[in-house]
Amino acid sequence: MDTYHFLPSRDLEHASSYTPRPDSPETRHEPDPDRSKTNRRPIKIVSSVLLSTLILSFVIFLLVNPNVQQVVRKKVSKNSNGEDRNKASKSPEMLGPPSRGVSQGVSEKSFRQATAEPSYPWTNDMLSWQRTSFHFQPQENWMNDPNGPLFHMGWYHLFYQYNPDSAIWGNITWGHAISRDLINWLHLPFAMQPDQWYDINGVWTGSATVLPDGKIVMLYTGDTDDLVQVQNLAYPANLSDPLLLDWIKYPDNPVMFPPPGIGSTDFRDPTTAWIGRDGKWRITIGSKVNKTGISLMYKTTDFITYELLDNLLHAVPGTGMWECVDFYPVSVTGSNGLDTSVNGPGVKHVLKSSLDDDRHDYYALGTYDPINDKWTPDNPELDVGIGLRLDYGKYYASKTFYDQDKERRLLWGWIGETDSESADLLKGWASVQSIPRTVVFDKKTGTNILQWPVKEVESLRSRSYEIDDVELKPGSLVPLKISSAAQLDIVASFEVDEEAFKGTYEADASYNCTASEGAAGRGILGPFGILVLADDPLSELTPVYFYIAKGVDGNAKTYFCADQSRSSTASDVDKEVYGSDVPVLHGESLSMRLLVDHSIVESFAQGGRTVITSRVYPTRAIYSAARVFLFNNATGVSVTASVKAWQMASATLKPFPFDQL
């Protein structure tokens, strides 16, 4: 068994304003006051401190009372034998444990209802159809953030936030799965459970750091019995085990407490560490001061004792709480990914934050100063939280890691549900992970990254369909003869009639995807694109489309949008229009790629410059009734479209076959 010699048992140096209760168990290791003073560092940006949010005793009661946690669940997904698990209905009950809310550092789920009775009469067939076939998800229950992804001894490892008891948030445990190819997965036993005072209310989000000698360090946030967010250390019990089945929590956890000036519920989600020129490791942790989102900086040599730096890595006023911060380098000249510690000429750094206030992931490109441990955005107008988003749809708490096996940086993201919690309870599961994406610097624009599905997903492609140079006149609709449209990989390009475009002097210069009428709103130069998950009478449809706006100066701006407003006849689902503008360079065709997997549509424009993830819950356009159409709803321009589509096989997701070892 491997031992971690860099993890000696000793007192911790805590820069903390938090002190455990006097009646805490003897197993707790309280900070040494003298040592604590040594590392107390004032944060220069802090002029005033918000008091911690009041934690209601009623919430605590609900969380710990097992009787209350028994919530009606009527599961309709299939078991491993293909049998329907839904045998009988139960009368609606009041929901037990509430969703993780602002008091615990995370916003409520959208469309939360007071009872388990859905407002729409979902059938078993409808709910069963919603389960994806080639996206990662547990066999049942709730999942959220991806955690600590890494590659070890031939296996990709994914850990994730998981509730083993219900399809709603609670009792957060680290699920664990492995894969050879990032597509087909084997479920393993839980990696870590909430069983210590420092994580009894949840083993929250964390990151893995693979050291130069191959050792693995896992830092994660624990929610203590006092509902205080602290950082903890864990490591594999046996590094020679390719499955990494057993994890040891460091005996002297926590290794970091909320520092002075930081609220006890505003300190979470440590990043992967990177090593500086001084030989010390750095990590950053998201937080806030008033309405300013910040990224705290720490140094360590052994991952046990930490020095809080005077300066912040970065801060952006008005962005609120930063969580799930990610920080990594990208090459501006090469096509490979970079290890997190790489810096120097030809390198830019991506800083990404998940904003708790609006539940979106924002990123910016910039320069990292390793001497002063400061990051500066290339364009302050596109700073973190006010500029570019990783994904303009339902996508949150994303996490990258460096795949040393294939020299690429890979991105995971949590795709939550946008139906009601009561519907989630009926189907017995909630949330999936995105298809992993490669991340590279866009050398053509120099202003953004490119995200693209990993090549391994193409192994699921089967029967193909291709159509070239189809003219779409204004107002036209062309069905594509695809027999099964619930699992598709679609690549399409569009050419706008050049003469008509040049003859248009002004067209919807103030267009905005989210404030528009969606694909039904007709303009001179758009919308045009693809309808997926549509039925023949078009009573349900999900358009993904381009829309070109042109100002009086002749400059055009292209938008990429996904319209959910008519995606379902159900009333208790999200029906927003998502999207944003997408850079289109001179000579480029308009291009999109869509991954359709039942209730998920992941859409990529212009090679991944703009990405949108949609959750849709059709009631009619399901199974054999699902169709695909090309459309052009513009009033003043014809479009020529070419499409290639593949039906996608289902990925394998099953328990690891321990009985075959």
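Cβ coordinates come from backbone N, Cα and C, glycine included.
Given the structure is predicted, the values throughout are model-derived calculations rather than measurements.
Over in Swiss-Prot, the protein carries these features:
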VARIANT   Arg21 to Leu  In class 3
VARIANT   Ser52 to Ala  In class 3
VARIANT   Leu56 to Phe  In class 3
BINDING   Trp142, Met143, Asn144, Asp145, Gln161, Trp169, Trp204, Thr205, Arg268, Asp269, Glu323, Asp356  substrate binding site
ACT_SITE  Asp145  active site
VARIANT   Val210 to Ile  In class 2 and class 3
VARIANT   Arg277 to Pro  In class 2 and class 3
VARIANT   Gly334 to Val  In class 2
VARIANT   Asp468 to Asn  In class 2 and class 3
VARIANT   Gly503 to Arg  In class 2
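Projection of Swiss-Prot feature records onto the structure.
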{"residue": "Trp142", "record": "substrate binding site", "Cβ contacts under 8 Å, 6 or more apart": "Tyr162, Asn163, Ser166, Ala167, Ile168, Trp169, Gly170, Asp424, Trp429, Ala430, Ser431"}
{"residue": "Asn144", "record": "substrate binding site", "Cβ contacts under 8 Å, 6 or more apart": "Tyr160, Gln161, Trp169, Ala397, Trp414, Gly416, Ser431"}
{"residue": "Asp145", "record": "active site", "Cβ contacts under 8 Å, 6 or more apart": "Tyr160, Gln161, Thr205, Cys324, Tyr396, Ala397, Lys399, Trp414"}
{"residue": "Trp204", "record": "substrate binding site", "Cβ contacts under 8 Å, 6 or more apart": "Gln161, Ile172, Tyr220, Thr221, Gly222, Asp223, Gln229, Arg268, Asp269"}
{"residue": "Arg277", "record": "variant position", "Cβ contacts under 8 Å, 6 or more apart": "Pro370, Ile371"}
{"residue": "Gly334", "record": "variant position", "Cβ contacts under 8 Å, 6 or more apart": "Gly346"}
{"residue": "Gly503", "record": "variant position", "Cβ contacts under 8 Å, 6 or more apart": "none"}
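For Asp468 (variant position), the same-chain residues that are 6 or more apart in sequence and have a Cβ closer than 8 Å to its Cβ are Ser642.
Rounded to a whole number, the C-alpha distance linking Glu323 (substrate binding site) with Val210 (variant position) is 22 angstrom. The 10 Å shell around the Cβ of Val210 (variant position) contains 19 further Cβ atoms across the protein chains shown. Packing around Arg268 (substrate binding site) is summarised by its Cβ count: 27 other Cβ atoms lie within 10 angstroms of its Cβ, all protein chains included. Gln161 (substrate binding site) counts 24 other C-beta atoms within 10 Å of its own C-beta, drawing on all protein chains shown. In the three-state DSSP assignment, the secondary structure recorded for Arg277 (variant position) is coil.
The DSSP secondary structure for Glu323 (substrate binding site) is strand.
Put simply, the two farthest-apart Cα atoms among Trp142, Met143, Asn144, Asp145, Gln161, Trp169, Trp204, Thr205, Arg268, Asp269, Glu323, Asp356, the recorded binders of substrate, are 20 Å from each other. DSSP assigns Gly334 (variant position) to coil in the three-state reduction, outside any helix or strand. With a 10 A radius on its CB, Glu323 (substrate binding site) counts 26 other CB atoms from all the protein chains.
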